[in-house]
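The structure follows.
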Amino acid sequence: MYTSFHRIDLPRTIVVGGGVLDKAGGYVSGVAQRGSYVLVVSGPTVSSKYFERLRASLEAEGLTVGLKIIRDATVETAEEVAREALESRIEVVAGLGGGKSIDVAKYASKRAGSVFVSIPTVASHDGITSPFSSLKGFDKPISRPAKAPEAIIIDVDVIAEAPRRYNIAGFGDLIGKYTAVLDWRLAHKLRLEYYGEYAASLALLSAKHVSQYAEEIALGTREGYRVLLEALVSSGVSMCIAGSTRPASGSEHLFAHALHIVARNKPLHGEAVGVGTIMMAYLHGKNWRRIRGLLKTVGAPTNAKELGVEDDEVVEALTIAARIRPERYTILGEKGLTREAAEALARKTGVI
């Protein structure tokens, strides 16, 4: 008898287009019963711009709406939202905003047993779709199992209004799939770790798709952002299929997490991932110059100075990256890089 299995939870509804925020009520009602209570989790800036539009659309569909404003993405905040959802018997928790709001809503909905709806206002990373959440307060800065969204509602017009830097960070996060899949294959060969070809191919397709449209994305056109968003959704779905973050997160993400620990000035997640991908592509013997060229095309950082971090911080991050998730085998090996090897890698690739 074949006993190996894993569960795949996928979104029921994915909508990407112009003006869809004002139609969100119809999409949310498709995954919730009429009269359901929808708790919108959002930050102060985003909620002041978009909450009233979202509420009007939800209430037009007979849904009751509440707002929970958060200021950080910590376990404590997420647990607070979960308690409120449980005590008030809230059926739907919607994340409106960037990574913080979506990660908190995602985690809280799992804890409360509520339906989760993802409504991103920036295209900064693929967490808009994935069933994993990144929160501060755990022992290590890694993604934890949460809940896949039942519905994803992405208004391209809203995304286009976001600071360009955040959307370009999403490009960096997607470029990281090139090395993430290489690391996954390596772990399969050397550690007999489960490897799913379909999930890996889907993640790679996301990276290849935005690579082909790099110039359009650089221009910040609606079409360019639509391609970026669809690729982020696709990458998130690859994690749903794999049942882990493996197809989307490898050594380049370990570097990014490590850099966030050691750097005084914190770059955006996708920015750090992009720079990490340059170096990890070199270690894999791949065309790291092409990776750097793609990042330059869209205006993403390619070195420490552009990231706003110190050279020594990059080197230190490289030396501790393998210890962020010791159970996750990557090109960095079990013990990671020595300081000498880390500095040589960063210099060879022009990161420092």
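Heads up, the Cβ atoms here are built off N, Cα and C, so glycines get one too.
Annotated NAD(+) binding site per Swiss-Prot: GLY99, LYS100, SER101, ILE102, ASP103, THR121, VAL122, ALA123, SER124, SER130, in sequence order, evidence recorded as similarity to another entry. Annotated substrate binding site per Swiss-Prot: ASP126, ASP173, HIS257, in sequence order. Taken from Swiss-Prot, the feature Zn(2+) binding site applies to ASP173, HIS253, HIS269. According to Swiss-Prot, the experimentally introduced change ASP126 to Asn is described as follows: 12-fold and 3-fold increase in activity when NADH and NADPH are used as cosubstrate, respectively. 2- to 9-fold decrease in affinity for substrates. No effect on zinc ion affinity. Listed in Swiss-Prot is the mutagenesis experiment ASP126 to Ala, annotated as follows: 4-fold and 2-fold increase in activity when NADH and NADPH are used as cosubstrate, respectively. Decrease in affinity for NAD and DHAP, but increase in NADP affinity. No effect on zinc ion affinity. Mutagenesis annotation in Swiss-Prot: ASP173 to Asn, described as Decrease in activity and in affinity for substrates and zinc ion. Loss of activity and zinc binding; when associated with A-253; the structure shown retains the original residue. According to Swiss-Prot, the mutagenesis experiment HIS253 to Ala carries the following note: Decrease in activity and in affinity for substrates. Loss of activity and zinc binding; when associated with N-173. Where Swiss-Prot documents HIS269 to Ala as a mutagenesis experiment, the accompanying text is: Decrease in activity and in zinc ion affinity.
Tell me about the setting of these features in this model.
DSSP gives GLY99 (NAD(+) binding site) a helix state. With a cut-off of 8 Å between CB atoms and residues at least 6 apart in sequence, the same chain places ALA73, VAL122, SER124, HIS125, GLY127, SER134, HIS269 near GLY99 (NAD(+) binding site), listed in sequence order.
Using a 10 Å Cβ-Cβ cutoff, HIS257 (substrate binding site) registers 23 neighbours.
For HIS253 (mutagenesis position), the number of other Cβ atoms no farther than 10 Å from its own Cβ, over all displayed protein chains, is 29.
Within 10 Å of the C-beta of ASP126 (mutagenesis position) we count 28 further C-beta atoms, all protein chains included.
Around the Cβ of ASP173 (mutagenesis position), a 10 Å sphere holds 32 further Cβ atoms from the protein chains shown.
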Between the two most separated Cα atoms in ASP126, ASP173, HIS257, the residues recorded as binding substrate, what distance in Å do you get?
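Those residues reach a largest Cα separation of 15 Å.
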Count the Cβ atoms, other than its own, that fall within 10 Å of the Cβ of SER124 (NAD(+) binding site), considering every protein chain shown.
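Other Cβ atoms within 10 Å of SER124 (NAD(+) binding site): 27.
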Enter the number of other CB atoms within 10 angstroms of the CB of ASP103 (NAD(+) binding site).
29
How big is the Cα-to-Cα gap, in Å, between HIS257 (substrate binding site) and ASP173 (mutagenesis position)?
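HIS257 (substrate binding site) to ASP173 (mutagenesis position), Cα-Cα distance: 12 Å.
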